[in-house]
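For reference, the structure is listed below as C-alpha cells.
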Amino acid sequence: MNTKYNKEFLLYLAGFVDGDGSIIAQIKPNQSYKFKHQLSLTFQVTQKTQRRWFLDKLVDEIGVGYVRDRGSVSDYILSEIKPLHNFLTQLQPFLKLKQKQANLVLKIIEQLPSAKESPDKFLEVCTWVDQIAALNDSKTRKTTSETVRAVLDSLSEKKKSSP
C-alpha cells in the first residue's frame, strides 16, 4: 500500500506527533533470528482513552495500523515495515522535534535487507537504534548495540572453535 497523504494532513499530524508521538526503534532478543535479535520499528501516538476516537480516526486516515488501550491511555501503533516507510517518508519533511528519529528509522528500513545477511551491517544498524533511543530519552532499555556485539562475538567464537 503506497498511500499518498495530503499536505494539510501531514502538516497537522507532524505537529501533533512532535508533541504526543513517538518514533521508536528497539532491539529485542529473539533466539529464532539469525543474529539472536530482532529489530522493532514503531510509529506511535498516545492519547487519553477518552480521546481514543481521534486515534481510531488516524487508523482510517492513514489506512494501516491499530489502536491499543493501556489503562487510562490509548496508542495508535504503526509497525508494518512497508507502510511505515511510506508514511514516514511523507511525514518526515514536516517534523521538527522528531525529524532525526524519522530519518534514522528510514535509514534502518532501507538497510534491513543487507542487515539480515551481514553481522557487521546488523551491528551498524543496531548503533542507529542506540541513536534513536538517545534522542527519545529512553529510560528502560535493556538491549543495546553492545549487547548485540557481545552475542555476535560469542557466535563468531563458537564458529571458530567448531571443527
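In case you wondered, yes, glycine gets a Cβ from its N, Cα and C as well.
For all the noted positions, this structure keeps the original residue and models no substitution.
Remember, it's a predicted structure, so these values are computed and weren't measured experimentally.
Sequence annotations record features per position, and here Swiss-Prot assigns Mg(2+) 1 binding site to Gly19, Asp20. The number of other CB atoms found within 10 A of the CB of Gly19 (Mg(2+) 1 binding site), across every protein chain shown, is 10.
Long-range neighbours of Asp20 (mutagenesis position) (same chain, six or more residues apart, CB within less than 8 Å of its CB): Val45, Thr46, Gln47. Record note (Swiss-Prot) on the mutagenesis of Asp20 to Ala, Leu or Asn: Loss of catalytic activity. Reduced affinity for DNA.
Look at Swiss-Prot and you will find Asp20 tagged as Mg(2+) 2 binding site.
Under the heading of mutagenesis, Swiss-Prot lists Gln26 to Ala or Cys and annotates it as follows: Alters the specificity of the endonuclease. Counting every protein chain shown, the Cβ of Gln26 (mutagenesis position) has 17 other Cβ atoms within 10 Å.
Listed in sequence order, there are no same-chain residues at least 6 apart in sequence whose CB falls under 8 Å from the CB of Tyr33 (mutagenesis position). The mutagenesis experiment Tyr33 to Cys, His or Arg is recorded by Swiss-Prot, whose note states: Alters the specificity of the endonuclease.
As a published mutagenesis entry, Gln44 to Ala, Cys, Thr, Val or Trp appears in Swiss-Prot alongside the note: Alters the specificity of the endonuclease. Taken residue by residue with DSSP, Gln44 (mutagenesis position) is part of a strand. Packing around Gln44 (mutagenesis position) is summarised by its Cβ count: 17 other Cβ atoms lie within 10 angstroms of its Cβ, all protein chains included.
Cβ neighbour count for Gln47 (mutagenesis position) (all protein chains, 10 Å cutoff from its Cβ): 18. The note that Swiss-Prot attaches to the published mutagenesis Gln47 to Asn is: Strongly reduced affinity for DNA. No effect on catalytic activity.
The annotation that Swiss-Prot gives for the mutagenesis experiment Gln47 to Ala, Glu or Met reads: Loss of catalytic activity.
In three-state terms derived from DSSP, Arg68 (mutagenesis position) belongs to an extended strand segment. Its Cβ placed at the centre, Arg68 (mutagenesis position) has 12 other Cβ atoms within 10 Å. Record note (Swiss-Prot) on the mutagenesis of Arg68 to Ala: Loss of activity.
Experimental mutagenesis at this site is recorded by Swiss-Prot as Lys98 to Ala, annotated: Strongly reduced affinity for DNA. Increased catalytic activity. Using a 10 Å radius centred on the Cβ of Lys98 (mutagenesis position) and all shown protein chains, the other Cβ atoms total 23.
Classification of Lys98 (mutagenesis position) by DSSP places it in coil, neither helical nor stranded. One mutagenesis experiment catalogued in Swiss-Prot, Lys98 to Arg, is accompanied by this note: Strongly reduced affinity for DNA. No effect on catalytic activity.
Ranking the mutagenesis positions Gln26, Gln44, Arg68, Lys98 by the distance of their Cα atoms from the Cα of Gly19 (Mg(2+) 1 binding site) places Lys98 first.
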